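To keep things clear, I will list the structure first and then write my remarks on it.
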Amino acid sequence: MNYVGLIIVLSCLWLGSNASDPDDPLLVQLPQGKLRGRDNGSYYSYESIPYAEPPIGDLRFEAPEPYKQKWSDIFEATKTPVACLQWDQFTPGANKLVGEEDCLTVSIYKPKNSKRSSFPVVAHIHGGAFMFGAAWQNGHENVMREGKFILVKISYRLGPLGFASTGDRDLPGNYGLKDQRLALKWIKQNIASFGGEPENILLIGHSAGGASVHLQMLREDFGQLAKAAFSFSGNALDPWVVQKGARGRAFELGRNVGCESSEDSASLKKCLKSKPASELVTAVRKFLIFSYVPFAPFSPVLEPSDAPDAFLTQDPREVIKSGKFGQVPWAVSYVTEDGGYNAALLLKERKSGIAIDDLNDRWLELAPYFLFYRDTKTKKDMDDYSRKIKEDYLGNQKFDIESYSELQRLFTDILFKNSTQESLDLHRKYGKSPAYAYVYDNPAEKGIAQVLANRTDYDFGTVHGDDYFLIFENFVREVEMRPDEEIISRNFINMLADFASSDNGVLKYGECAFKNNVGSEKFQLLAIYIDGCQNRQHVEFP
């Protein structure tokens, strides 16, 4: 056992003997002092607990430091977690600035269940393209009603504050990923005090949260922090995750906020630290060339090997091929029309017509930004590729509402499905622990596509989040679950509870047991639909 593992084990043992007060379960003893949660009827909550020093001042653009302060009074863990400062796609109006820079907290939700003295733990990383989103946006009422596990929501730095990088040791980037990792360490060390089982931690996330889960898992010591991982509609190989071109964008950020005289990374970092955080985040709008496109102008990067506290120094593909990653059970998923999240905004009505009309004149300009190959090809190669994929999916059709479904399929394939297949293929060849996958096809009455398109008269199919928002309530649904969705919701929640506590990595959904892909010649894919589930084998994803 290495030093980090020993410290975690000793911390868990010590904290296990200092759990919540049996006379008052709202009071919990931590190394920092006592905190008080809230009784919500069917569950307890302990919100906005700091796990890191505030990433402000000199700590901006630095790896997070563990929270060191001691509480002389009882810490009131009753405040809804604040969103990390962001330029939020879903905030209406011109000013989309939301949140605060001091935001590195975890929030814990514990069911009341007299039959259990302890619970498995599901740690949750929210999505939002590494640019926006918040822990509070993913509701927990469905999960708490089932009463199967403790839920921990992680907040982490976003946008330029979390992911600006010059690609060298002065401003290496990936601060948001480093936040997540520190939060996981905090959970491992402290969750026993809340009645959680530190040996039964499952890490999950959706979209950028799912990609974050996969990236965390690519750390070789991940198994010391969690026993399993689940990536919903997002993984490390998606083209919008680990991007190139970050150095140019970091200096462009500097020019946008008055740091144009900075000629090297060190001086740029110093200047950016001196600027108001709101100014840095508001500058995100300068990187958007069409609505909220590209949806992830700042994202994870490859860091140089000499960077302090480096998180990711190799392409994820090479990490998986090396076998030197967290060899724990992993599941990944996609829905049949994930790309609706990216394409639906093109059906929004404007005074000059629907937005998709613009693509007829601007496809060669916009496609590299929609599909994230703007920094990987020459101008000629980008144009050739843009023409080819249009021909492959739309043929001679023009861009309009009649051809929209083909465009949405293009977005689904390139941004989600193809990379899900590639990641699963690598894990089945180089992984040692089980690797599972499912595809979901059961459209919601209202979801993220209807919100972005601002219309309900189009059948978008099963879009990004239609499965995940049955586990965690989200503002984009705005409708009650149908009876079939209530069954699916319970199946998903039970699936997570069982995965977190399983000793052999077995994964089940309802009556269907997932099949392991490791060592399999064909892809083992569980299809989940309105009235059941079925195991299917594929040479390529359907």
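Even glycines carry a Cβ here, placed using N, Cα and C.
Keep in mind it's a predicted model, so treat the numbers as computed, not measured.
Feature annotations, reproduced from Swiss-Prot:
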- S207: active site, acyl-ester intermediate (ACT_SITE)
- H464: active site, charge relay system (ACT_SITE)
- I56 to T: In strain: 197 (VARIANT)
- L302 to M: In strain: Lig72 (VARIANT)
- A355 to S: In strain: Lig74 (VARIANT)
- E391 to Q: In strain: Lig74 (VARIANT)
- L394 to I: In strain: Lig74 (VARIANT)
- N494 to K: In strain: 197 (VARIANT)
- L496 to M: In strain: Lig72 (VARIANT)
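Of all the variant positions in the list L302, A355, E391, L394, the shortest Cα-Cα distance to N494 (variant position) is found for L302.
The shortest Cα-Cα distance between E391 (variant position) and any of the recorded positions I56, S207, L496 is the one to S207.
Highest Cβ count within 10 Å among the variant positions I56, L302, A355, L496: L496. Long-range Cβ contacts of the residue listed as 'active site, charge relay system' within its own chain (separation 6+, distance under 8 Å): S207, S233, V335, E337, D338, G339, G340, Y341, F416, G447, I448, A449. Calculated from their C-alpha atoms, the gap between L496 (variant position) and L394 (variant position) amounts to 39 Å. Looking only at other Cβ atoms within 10 Å, the busiest spot among the recorded positions S207, N494 turns out to be S207.
Residues within less than 8 Å, Cβ to Cβ, of L394 (variant position) and separated from it by at least 6 positions along the same chain comprise S403, E406, L407, L410.
E391 (variant position): 10 other CB atoms within 10 A of its CB, across all protein chains. Rounded to the nearest whole angstrom, the C-alpha distance between I56 (variant position) and L302 (variant position) is 24.
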